[in-house]
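Please read the structure below before turning to the comments.
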Amino acid sequence: MSQTIDLTLDGLSCGHCVKRVKESLEQRPDVEQADVSITEAHVTGTASAEQLIETIKQAGYDASVSHPKAKPLAESSIPSEALTAVSEALPAATADDDDSQQLLLSGMSCASCVTRVQNALQSVPGVTQARVNLAERTALVMGSASPQDLVQAVEKAGYGAEAIEDDAKRRERQQETAVATMKRFRWQAIVALAVGIPVMVWGMIGDNMMVTADNRSLWLVIGLITLAVMVFAGGHFYRSAWKSLLNGAATMDTLVALGTGVAWLYSMSVNLWPQWFPMEARHLYYEASAMIIGLINLGHMLEARARQRSSKALEKLLDLTPPTARLVTDEGEKSVPLAEVQPGMLLRLTTGDRVPVDGEITQGEAWLDEAMLTGEPIPQQKGEGDSVHAGTVVQDGSVLFRASAVGSHTTLSRIIRMVRQAQSSKPEIGQLADKISAVFVPVVVVIALVSAAIWYFFGPAPQIVYTLVIATTVLIIACPCALGLATPMSIISGVGRAAEFGVLVRDADALQRASTLDTVVFDKTGTLTEGKPQVVAVKTFADVDEAQALRLAAALEQGSSHPLARAILDKAGDMQLPQVNGFRTLRGLGVSGEAEGHALLLGNQALLNEQQVGTKAIEAEITAQASQGATPVLLAVDGKAVALLAVRDPLRSDSVAALQRLHKAGYRLVMLTGDNPTTANAIAKEAGIDEVIAGVLPDGKAEAIKHLQSEGRQVAMVGDGINDAPALAQADVGIAMGGGSDVAIETAAITLMRHSLMGVADALAISRATLHNMKQNLLGAFIYNSIGIPVAAGILWPFTGTLLNPVVAGAAMALSSITVVSNANRLLRFKPKE
């Protein structure tokens, strides 16, 4: 028997996620229908709630059974048509929709640590999703679990954690930790290398590293000094390895601890009981333990410094908010801390000020630099009634404005939150690295043991020496750290660089999908064009003059919300408009009504044809206007066509240049519009569009996208984020030209903070560059380990008669991580080609 189960969803961030969950549910034979939004699902069928939840989890998201909720006391004031467009996948932001918590982590050294911490956090009751970022040493946790429970779970897994609620405090603590960590690694590297280098040089020049009766006491002192180095400069490796062992796990620190520990124990055994070893096996490796610890600490220090550079983009955003605001009251003006500013307060801005909160100008004019927020390099003129956003700078002028959004609810705060979430996310390509990392260290230990056994039983004499060298070198050269950093470092740098160009990326998956696109579909109105239609010509027929035709058309359009209506009303200006009775909106056709005793029709040719109004006599004029890219709006009075109003929405100033960039990059460009084919083709020709899909109603846009996808195309849809919601959700990547609007920021896979198609070209270029960088890092890490481990195991011995020195292995290990981080940081200097 069929039943409807209501589920609460978590982890969905855009229309693509909604689509994935819906498809996963509908693929089940026991599901008849699945209605999915970004926060909930209503599923009809015979499947149980547990089965549905498991299906959603397999799709990569979380779900729980919903509890009935009371209906709101007041209905939304959003127009019904907007709600219809948005309801499927694009809910507007709410004041309390951010249930995420951020933790600062310590003690993590490689991708194996990430897996352990993530599993520990996800096992806490109330946690719906946990994202651990090795590059930033942070965790982003979604759900209702308390900070204390989260910290305890991380500590129980053998790592450190600190819950941070305030952004400023988080930044301060993160910087303090980073500086302290770099200082610690620096002195540890100096201490270890100060011992290791002289011992190694002396061994190569003045001694042969072999223990004899004459130098036994000296080597014993060197051994004890090396032990002190291992404790003070490398103690963190051994403590971490011990904690991992207690938790039944193994990490990079386990490999370092085993490699250096075995080398030192062997050397000390030879030092204390040389009689137990044959003469040729009395070689000492104290310098190897000290040098390995020194080089790896040096690598960690350089890596930490490079990681700090990768977070610069986010730090720049955090720097945009001033610490104070200038409050205007009846008593005068005074400076108040930003935390005290509340919505409704009146604030003043003067030249050079940075806007503290979002608001609306009530008095004055000013030029504002919004470059850091939107990527728009040209200052914008703002006056009474215009909105201002936190983080922008007053270049010239003075205004009063009323605060509307403060603290975490400003556009800037939401951007920062979105950037941070994107930097903590993982693309599908990163999941391969995670799977390998989960078993990497145990596999390396097994390889080291097997290699050592082979050399012990089948290798040349002295077997014990070769066995030790092989085991130590294999353990030291293996680097799960490079593997773990490969993806997150590229994501942090790529997402941060995109933000500097005014491009907000919802998650890493969006970057990966955007890098594989081959087709870009544009909504026409407001995307390719200015979105401000203008009446460019009025042609009259019969006995109606231009003023009368314009007056009747404007009277009808008073009741319409269509974009063309505003153009006609603007053209009419201050004309006295007659009263209209019986007004009706005819969807996709136009409007009708009665005025001054006449029956009026205003709309496209299809409307007049449907109402049996002859248009044959004016078809030549209709075609002529349409061929010039204008939309012909026809006016009929008492069943007779009397006027044609040519309405044209001009292309954006940078549309042609942006589309040329996309063409050069190899994308096929498609325009999706409700216009008639003649008008649409004229605009497409002017813009440089390859393909036109015309005459499409709003609810048919998603089907048009689906048709393109059925041809095997990877499709991006560029629209305004509200009217194009179904198409944005259907596309492989939805790109909203949101201009900072709530719905656009909170819902799109990619949001452009400025209304410019150059942002589309920038977004796709950065996506390609980021994925390319990510593949370079992963390939480099795989090649390093694929070649390094066999070489360390002695595969070259039969051909060259040489083995890899453990010290060289330690240097290579440190260098591999530094290389990955440095390569990712190249993205911070990436500039899309013009």
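Note that Cβ sites are derived from N, Cα and C of the backbone, with glycine treated the same way.
Marked as domain 'HMA 1' by Swiss-Prot on the basis of sequence analysis: 3-64. Counting residues per DSSP class in helix, strand and coil order gives 22 helix, 23 strand, 17 coil for the domain 'HMA 1' (3-64).
Using a 10 Å radius centred on the Cβ of CYS113 (Cu(+) 2 binding site) and all shown protein chains, the other Cβ atoms total 28. The feature Cu(+) 2 binding site is assigned by Swiss-Prot to CYS110, CYS113, with sequence analysis given as support.
In Swiss-Prot, the entry for mutagenesis MET204 to Ala states: Decreased transfer of Cu(+) to CusF, binds 2 Cu(+). The structure shown retains the original residue.
For GLU287 to Ala, Swiss-Prot lists a mutagenesis experiment annotated as follows: Decreased transfer of Cu(+) to CusF. GLU287 (mutagenesis position) falls within a helix when secondary structure is assigned with DSSP.
For the mutagenesis of CYS479 to Ala, Swiss-Prot gives this note: Loss of copper resistance, transport and phosphoenzyme formation. The structure shown keeps the original residue.
Quoting Swiss-Prot on the mutagenesis of CYS481 to Ala or His: Loss of copper resistance, transport and phosphoenzyme formation. Here the Cβ of CYS481 (mutagenesis position) has 31 other Cβ atoms within 10 Å, regardless of which shown protein chain they belong to.
According to Swiss-Prot, the feature active site, 4-aspartylphosphate intermediate maps to ASP523, an assignment based on a curator's inference. Taken residue by residue with DSSP, ASP523 (active site, 4-aspartylphosphate intermediate) is part of a strand. Taking all protein chains in view, 25 other C-beta atoms sit within 10 angstroms of the C-beta of ASP523 (active site, 4-aspartylphosphate intermediate).
For the recorded site, ASP720 (Mg(2+) binding site), the DSSP three-state label reads coil. Here Swiss-Prot flags ASP720, ASP724 as Mg(2+) binding site.
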CB contacts for GLU287 (mutagenesis position) [other CB atoms within 10 A, all chains]: 25
Distance check against ASP720 (Mg(2+) binding site) for the recorded positions CYS113, GLU287, CYS481, ASP523, keeping those with Cα within 10 Å: ASP523
Local confidence of the domain 'HMA 1' (3-64) - pLDDT mean: 80
For CYS481 (mutagenesis position), the one of GLU287, ASP523, ASP724 that lies nearest, given that the recorded positions are compared by Cα: GLU287
Site of maximum Cβ density within 10 Å, from binding-site residues ASP720, ASP724: ASP724
Listed recorded positions among CYS113, GLU287, ASP724 whose Cα sits within 10 Å of ASP523 (active site, 4-aspartylphosphate intermediate): ASP724
Euclidean distance between Cα atoms of CYS113 (Cu(+) 2 binding site) and GLU287 (mutagenesis position), Å: 29
